[in-house]
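Following: one structure in structure tokens, then a few remarks.
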Amino acid sequence: MPRSLKKGPFIDLHLLKKVEKAVESGDKKPLRTWSRRSTIFPNMIGLTIAVHNGRQHVPVFVTDEMVGHKLGEFAPTRTYRGHAADKKAKKK
């Protein structure tokens, strides 16, 4: 169920402060964050945000198509290693 329009989009305050500081200074260094639940705002466009996926920080370059989505959507937490191969098929 989507968030109520009455409440508005969510962003962690510590991340918002980091973004505003980076925009003011024009710094292109990636911003490290653990806040996967924060919504991407228009003032984040052009920044690189390193989002934690549980093991490491995944760099995410924010574009205009990402506005309104959550940061966690762009840092996958699970690695897919493929299904087990059939032993009979290998012998042939």
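All positions are counted from 1 along the displayed chain.
Cβ coordinates are placed from backbone N, Cα and C, and glycine is handled just like the others.
Substituted residues are absent from this model; it holds the original ones throughout.
Counting Cβ atoms from all protein chains shown, His83 (variant position) has 6 others lying within 10 Å of its own Cβ. In Swiss-Prot, a published natural variant is listed as His83 to Tyr, annotated In MW145; suppresses a rimM deletion.
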Where His83 (variant position) sits in the secondary structure, as DSSP reduces it to three classes: coil
